[in-house]
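These notes concern the structure reproduced below.
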Amino acid sequence: MPALHLLFLACLVWGMGARTAQFRKANDRSGRCQYTFTVASPNESSCPREDQAMSAIQDLQRDSSIQHADLESTKARVRSLESLLHQMTLGRVTGTQEAQEGLQGQLGALRRERDQLETQTRDLEAAYNNLLRDKSALEEEKRQLEQENEDLARRLESSSEEVTRLRRGQCPSTQYPSQDMLPGSREVSQWNLDTLAFQELKSELTEVPASQILKENPSGRPRSKEGDKGCGALVWVGEPVTLRTAETIAGKYGVWMRDPKPTHPYTQESTWRIDTVGTEIRQVFEYSQISQFEQGYPSKVHVLPRALESTGAVVYAGSLYFQGAESRTVVRYELDTETVKAEKEIPGAGYHGHFPYAWGGYTDIDLAVDESGLWVIYSTEEAKGAIVLSKLNPANLELERTWETNIRKQSVANAFVICGILYTVSSYSSAHATVNFAYDTKTGTSKTLTIPFTNRYKYSSMIDYNPLERKLFAWDNFNMVTYDIKLLEM
């Protein structure tokens, strides 16, 4: 440590202006290298005594100690300042980050609120536009109905005049009674304006379809001369009667049915329903009574061993017949024993959107029931999209006979079979659709029809015929409805 003090003193003296410093190095007696630094005093011409030198050295040591203490104090203050600065900087950064996070959170909330407002605005605009379109459509429909009403009134007035003219000119009175004339028959017989014959005559004179003015019986079905039994051609479809409305989005479309040939333990009131929105359709709701069905309280829920596809299922003779999902296989599921009794592929049948009805929904294979039994409606590549109709054996699902029609399956909304005749519906969404084609399996011929058919809820995804009740069952946009029909002998 004293050597360092001497070196410091030498440097200090040299730094104060000494310009005659000498530096020398040489080996001492032991061979070690020694460095010698010589500086001339600027004020003293001769060296002081030894005691004076020691006093000067001590003064220098005291000054050095004081300077060292000042240096250490300065270093401590610098370290304190650096620590304080670091803390201040860290606090400022932390505060800035917290402020930034808070601002970003508020900004995100504002953005979400803005997006919600924009979405609500778009929804309101879309709803408003839909209302405007519906309003325009209703106004147009109202105008058409008013025009039709006026035309009908004019035609009825014209027909009344024609009937009056016929009354006057048909049977002129005679002065002398004929021998074949019964007493009281001299006057012209009066028309009974309430009879079915007069209504049919008036409809012919006014070119109004008879189905629009025929009187109905209390059950809502027009009177037909063949009664409630026997087969005939479809000539009239009534207005839909709504029995039930589905509660959830899964009921947008589906299938509901009653067994036209019920077996124990089921009755004519037993009803089944399947909601077919989704990809894994296995639940079948069973209702023992019609009132349970209308109120929505199933007595049992079947879980099918394999998923079904679309709205083509039917119930016949105690079994549920349906198309297996993503396949051309028809499955017979016995409801009482809850077991699969038969499975059969329909040769070449399109499936899973290959040849559906016009509304889509994977309606490639559609099962149907009429007075003669079980049918399947489909199409094939060989038929080039035309409807193919096959009669099925209900026990083993073997194809008994097949007919290829000239009706394109994708051009019609749905189809059903009555008395061996295939009927198609023109539209699933138009409120005023028609039964537009008929194919007779007895003659192998088809013809066009214009029987009015009402899609009240404008999305009919299923239409089936029940030969026991002589009604059409349909599923129209969440709603399960029935239609009365009229058949005439062929």
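Counting starts with 1 at the first residue shown.
Positions of Cβ are set from backbone N, Cα and C atoms, glycine also.
Natural variation at this site is recorded by Swiss-Prot as Thr164 to Ala, annotated: In strain: BALB/cJ.
Feature annotation from Swiss-Prot assigns domain 'Olfactomedin-like' to 230-489.
According to Swiss-Prot, the feature Ca(2+) binding site maps to Asp366, Asn414, Ala415, Ile463, Asp464, an assignment based on similarity to another entry. DSSP gives Asn414 (Ca(2+) binding site) a strand state. There are 28 other CB atoms within 10 A of the CB of Asn414 (Ca(2+) binding site), with all protein chains counted.
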8 Å Cβ shell about Asp366, Asn414, Ala415, Ile463, Asp464 centroid, Ca(2+) site members excluded:
Gly312, Tyr357, Ala368, Ile377, Phe416, Val425, Met462
Which is it, of Ala415, Ile463: the one of these binding-site residues whose Cβ has the most other Cβ atoms within 10 Å?
Ile463
